[in-house]
Amino acid sequence: MLTSPSNALHSSTPQFWPLRRSKLCRSRNFPRFHSGERSSGGGGKLCSLSLLSGSGAGKFSVRALVRPDDTDDADSVGDGSLAFPNHVSVKIPFGNREILVETGLMGRQASSAVTVTDGETIVYTSVCLADVPSEPSDFLPLYVHYQERFSAVGRTSGGFFKREGRTKDHEVLICRLIDRPLRPTMPKGFYNETQILSWVLSYDGLHAPDALAVTSAGIAVALSEVPNAKAIAGVRVGLIGGEFIVNPTVKEMEESQLDLFLAGTDTAILTIEGYSNFLPEEMLLQAVKVGQDAVQATCIAIEVLAKKYGKPKMLDAIRLPPPELYKHVKELAGEELTKALQIKSKISRRKAISSLEEKVLTILTEKGYVIDEVAFGTIEAQPDLLEDEDEDEEVVPEGEVDQGDVHIRPIPRKPIPLLFSEVDVKLVFKEVSSKLLRRRIVEGGKRSDGRTLDEIRPINSRCGLLPRAHGSTLFTRGETQALAVVTLGDKQMAQRIDNLEGSDEYKRFYLQYTFPPSSVGEVGRIGAPSRREIGHGTLAERALETILPSDDDFPYTIRVESTVIESNGSSSMASVCGGCLALQDAGVPVKCSVAGIAMGMVWDTEEFGGDGSPLILSDITGAEDASGDMDFKVAGNEDGVTAFQMDIKVGGITLEIMEKALIQAKAGRRHILAEMAKCSPPPTLSLSKYAPLILIMKVHPSKVYSLIGSGGKKVKSIIEESGVEAIDMQDDGTVKIMAIDVASLERAKAIISGLTMVPSVGDIYRNCEIKSMAPYGAFVEIAPGREGLCHISELSAEWLAKPEDAYKVGDRIDVKLIEVNEKGQLRLSVRALLPESETDKDSQKQQPAGDSTKDKSSQRKYVNTSSKDRAAAGASKVSSGDELVLKKKDVRRATGGSSDKTMNSNSSTNEESLVNGEATIS
């Protein structure tokens, strides 16, 4: 099966390290530098740059590889100071305006560093590379960190340490926006760790820094030594008043119906992410076209800047596996690998492919093609592979040795096998597997699980799995399964967002996506959410946000928790489908149902006998995502799109390809929505009995503070007394009460009604409790927290020496409001509710003789008839009887000392508190 090992020392293309970088050879296959000429004796003459340390068997060689023009320090000048690049400042187009790009002023020791200014928003970006390449893998060692400094807006962090903490979610999302368009432009085989740091140094609140940060990173990479293929740039497109605006301001985006971010090169689109209000596919393509034109203009300017001021690229650092290794792997595993890729079950297929990979590695190792132990990145001791040399020995070709020259020993040439590292074998095996998978799709029109290109996996969904959850759904599509759970709460459950503006922002709806390692049958880390989890959760959240009711129609904070139980591709879109059904199961009145689908693409290249046309795949699996050329997620209903995200793994795509993918995705969404309608058991469409109850009341805005109290004492006492969960009060007078049962909700309502009502003369209050006594009368609670004075003369129709002669604390009586003074103090009367006959009879009684003082005093304790009539005249009669209708009249707040028991009126009228002028206090 295997051909004989080659006599060649190495098979890879000779590699040269870049300017001003000294490297050490660490691989047996790494070539020596040979001079262009050979000695007359036919031996290879070593270049003077190849330094041999030690000789003979068991010795090892260390070769310092430096460019010939690096013998003199290029970074030094005559005075010993470092020679840094000159300060460069240019303007380049950025949508409908220009941005200022500066380099050479800051971060001069980095591979490249730029500051990009838009208005008064400034983003600084630096690029640095490791001197030593990391171990080869199928993942580019690119690390992006984006941070918004509080000092950019003249603020300081509110934390104890007064410095920026861990990366916030929206910063993670911008990190992903920077990372995703850069990766496709990086060449395979480049393993030097690359770090991109991007900081917002100044923010004017008008020009958003996200698209600016992506463009800044594209400029920095173009100027650096990173061997990227093309420069990239990013823009944001909004739809305002029916017109597409490139890079709109923050205020303009508040009115936009579209939030589209696009990044690419001067010829192709690399990344798209956006959210809209059921935007038709045709308008979405128009927006992409507008954004692509803006990106193209920016990228052309960046390319010109890079050619003039950029550093030489590290093309010589690219290390690819030897071409012969592909041939060996195909010979050993081609047929078996093709059969393994046709296994429908993901786990069974993965185990079969893994077993075959180990088999190939074992065979190559036994044949002597694989190095047993490779410590990539360390200096390796190795015998000289060409020959053993001593200082007193001269090596001459065999047949030219004189018998008398005993000190000269001919050394025959031995064939040296071609050696591969274990990492190279695994990389090549994976690439061969990917090509075979793509070949099956292109040539046979069938995918690994037997589906056609536009076929969607079987779908099953169930609602109401979790009895105590407010809403739950298990959504299954093929081997991808998501458990979506909805929790309802009040504003205190809202997610607080810390931003540069410093304004308190709360998210009423948020989706949290979790991808545990068990979902793919692996053992892994469990901890804080990864960048991938944050990104996928945000995409699903924005897809569902459009269908939610307004806060006025549904005053709940909504949390959706999507846990991926099983994954084989498109788990974020499964979260959209499961989340939509879970919202309906929780009783959230959504506007419509939405679904999500992930689209893929495989090029029908000449390698497979094709013409280079794209093949669009619907509902891709994990293997198709990893081996394909595109991952395009689209969510929406039958008519429009709510969220979309596209990542390209090749040089980019055109608008025609995107249009084809959108049309196919629309058909797929309709099919998924039809399957979701078959959910069994279906969503309940009503609130769970375990969901909290929320009552909304309106009070006068001026009375909100009195309900809250000093330091929140009053509202806390209301919560404690009534037993509700929470009370939220807004500046406009809206009061939201949340409770788990109706009884506590009614108690809180009664308390707030009492505190917020405005009493009017003539109002009658039944069953009121006497709270305390004084020599001059009794204090009666007419509503929770509201008391009035019933003077001793108004407690009874008969004369009383003291209030205790008629009542005691705790007794309940009916009273009538007869006066409200200028301080808001209430004067009540029991006597005013007594029948007229008792009052008249009592007024005709004679006073005791000889007690003139008592007579005068008692006269003062009676209500003056004319005064009572004037009070009664202020009230309007109801047509059906003699009860008075409540007047909506504000009373200003009054305070008094504890000695005279002054009452306070701290709130406004509650229209539901009184009926026909009466309020029953239970």
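Even glycines carry a Cβ here, placed using N, Cα and C.
At each noted site, the model still has the original residue.
Here Swiss-Prot flags 692-752 as domain 'KH'.
Helix, strand and coil content of the domain 'S1 motif' (762-831), in residues and according to DSSP, is 7 helix, 37 strand, 26 coil. As annotated by Swiss-Prot, domain 'S1 motif' applies to 762-831.
Here Swiss-Prot notes a mutagenesis experiment, Arg176 to Ser, with the remark: Reduces RNA-binding affinity; when associated with L-184. Other Cβ atoms within 10 Å of the Cβ of Arg176 (mutagenesis position) number 20 in total over all chains.
Where Swiss-Prot documents Pro184 to Leu as a mutagenesis experiment, the accompanying text is: Reduces RNA-binding affinity; when associated with S-176. Pro184 (mutagenesis position) falls within a helix when secondary structure is assigned with DSSP.
According to its DSSP assignment, Ser202 (mutagenesis position) is in a strand. According to Swiss-Prot, the mutagenesis experiment Ser202 to Asn carries this note: No effect on activity or DNA binding.
Under its mutagenesis annotations, Swiss-Prot gives Gly596 to Arg the following note: Loss of activity. The Cβ of Gly596 (mutagenesis position) has 30 neighbouring Cβ atoms from other residues within 10 Å, across all protein chains displayed. Secondary structure from DSSP puts Gly596 (mutagenesis position) in a beta strand.
Neighbour count (other Cβ atoms within 10 Å of the Cβ, all protein chains): 18 for Asp625 (mutagenesis position). Secondary structure at Asp625 (mutagenesis position), as computed by DSSP, is helix. Annotation of the published mutagenesis Asp625 to Asn in Swiss-Prot: Loss of activity; the original residue is retained in the structure shown.
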Check your understanding: How does the model score the domain 'S1 motif' (762-831) in terms of mean pLDDT?
Key -> 90
Exercise for review: Give me the non-local Cβ neighbours of Pro184 (mutagenesis position): same chain, 6+ apart in sequence, Cβ-Cβ under 8 Å, ordered along the sequence.
Suggested key: Leu270, Ile648, Lys649, Val650, Gly651, Gly652
Revision key, fill the gap. Taking only the CA atoms, the spacing between Asp625 (mutagenesis position) and Gly596 (mutagenesis position), expressed in whole angstrom, is 16
**Study point:** Cα separation, Arg176 (mutagenesis position) to Gly596 (mutagenesis position) (Å, whole number)
**Key:** 21
Practice item. May I ask for the distance between Arg176 (mutagenesis position) and Ser202 (mutagenesis position), taken between their Cα atoms and rounded to an integer number of Å? Key: 21
Check your understanding: With DSSP, how much of the domain 'KH' (692-752) is helix, how much strand and how much coil, in residues?
Key -> 32 helix, 16 strand, 13 coil
